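Step one of this worksheet: look at the structure below.
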Amino acid sequence: MDSFPLLAALFFILAATWFISFRRPRNLPPGPFPYPIVGNMLQLGTQPHETFAKLSKKYGPLMSIHLGSLYTVIVSSPEMAKEIMHKYGQVFSGRTVAQAVHACGHDKISMGFLPVGGEWRDMRKICKEQMFSHQSMEDSQWLRKQKLQQLLEYAQKCSERGRAIDIREAAFITTLNLMSATLFSMQATEFDSKVTMEFKEIIEGVASIVGVPNFADYFPILRPFDPQGVKRRADVYFGRLLAIIEGFLNERVESRRTNPNAPKKDDFLETLVDTLQTNDNKLKTDHLTHLMLDLFVGGSETSTTEIEWIMWELLANPEKMAKMKAELKSVMGEEKVVDESQMPRLPYLQAVVKESMRLHPPGPLLLPRKAESDQVVNGYLIPKGAQVLINAWAIGRDHSIWKNPDSFEPERFLDQKIDFKGTDYELIPFGSGRRVCPGMPLANRILHTVTATLVHNFDWKLERPEASDAHRGVLFGFAVRRAVPLKIVPFKV
């Protein structure tokens, strides 16, 4: 009984918040009628990207949705995506920041969530001109080739023992090693080690917390109470990962101090140390460690998820697997590990990756954008402060764009010069414009080389052949992954 006045007051505040948020101009994009307080949240289901795709067929490519008190516009066509990300890219360059991202002050330092300004430009410049430049990628490819060799050796051991490989775990470890080699000239983890499991727990913990639906994001008045404990758990995971990254950085700074004449390593960590010591810009240690957090979490989670989807589609379509193996054999011959320089000679491999990204963009709604001012798009007003979600999943399965959109047909990309680098809005898994994913050059290489290494050297079969279509369920979150891990056995014919 004592709690009744508090609950009544809370209900009144929520209702008032909803009423105020709903009193908007009438020339908003069309959409389903929102219920009091909850808006359209009860309509979302477990797969919001699929729900939005269905609703957009009725309401159009610009659609209004109310997520609690958070007014949101869903974009579901390449034409409207181009308007948002290119034509009006500056207006829609803001970010809606989830409560979890406030952990350890990440929202104030992260390049992914900072407003477009001086700090953001400095960090973007480091990524574009130093970290992920073409020359940097070329200089570090020999390190990545070593890590691919380790993946091959692990798969060979499993093959000899008739042991199934959890593709998600193997892809995670390999992706983490490839990123660590590129960034730090080191191997972060070993297969089947305790360190591996700790890294996996932390990074998947961060990704799951950021991706979990949180009432405090839809009703900001609840944020101080953190009713689901999202912020508290995020502080723990973010803190653990930042401590590891800071350890890498501090160790290199100390090594530079004690051995000033030692040759520098050819990796991004040296660039970070140089940036801190020369102080050519206003970036501090925190900016760089939080940048590393973004790259490790975003890069490992999305690349891991996509590799698992690629392997699943190839297993479900054996004729595509055979075609890809034939191409790899013709180009690589007896070589075991693909060289990144061979990628232009492997058009079918490229088509397979594109087709998987079309069907299974790891982040189907991309990172949320926010309108920094009122803007009319396609005759509709998108008001200042509105959240904007680009439904890359819906665009990739649009019948008006793609023939047989639900089928895995890599051949469609052999005849079309469509790429996922941000200029073709039919295929935008990495986003586009000034907010395009900065790690795309590395992710592109990881997806192709890991897939090629697995397919070229082994034939594969499901650990449980009877578990096929029943395992197509997915889990929505930071990245949309398979609900049941893909476990497959490598073997030699």
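Numbering starts at 1 and runs along the chain as it is shown here.
Even glycines carry a Cβ here, placed using N, Cα and C.
If you look for the noted substitutions, you won't find them, since the model keeps the original residues.
Because the structure is a prediction, the values reported are computed rather than measured.
Feature annotations, reproduced from Swiss-Prot:
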BINDING   Cys437  heme binding site
MUTAGEN   Glu301 to Asp  Loss of ferruginol monooxygenase activity; when associated with N-303 and V-478
MUTAGEN   Ser303 to Asn  Loss of ferruginol monooxygenase activity; when associated with D-301 and V-478
MUTAGEN   Phe478 to Val  Loss of ferruginol monooxygenase activity; when associated withD-301 and N-303
Neighbour count (Cβ, 10 Å) for Ser303 (mutagenesis position): 27
Nonlocal residues around Glu301 (mutagenesis position), in sequence order (Cβ under 8 Å, 6 or more apart): Ile203, Glu204, Ala207, Pro362, Phe478, Ala479
Whole-number Å value for how far Ser303 (mutagenesis position) lies from Cys437 (heme binding site) (Cα to Cα): 12
Most Cβ neighbours inside 10 Å, all chains, among the recorded positions Cys437, Phe478: Cys437
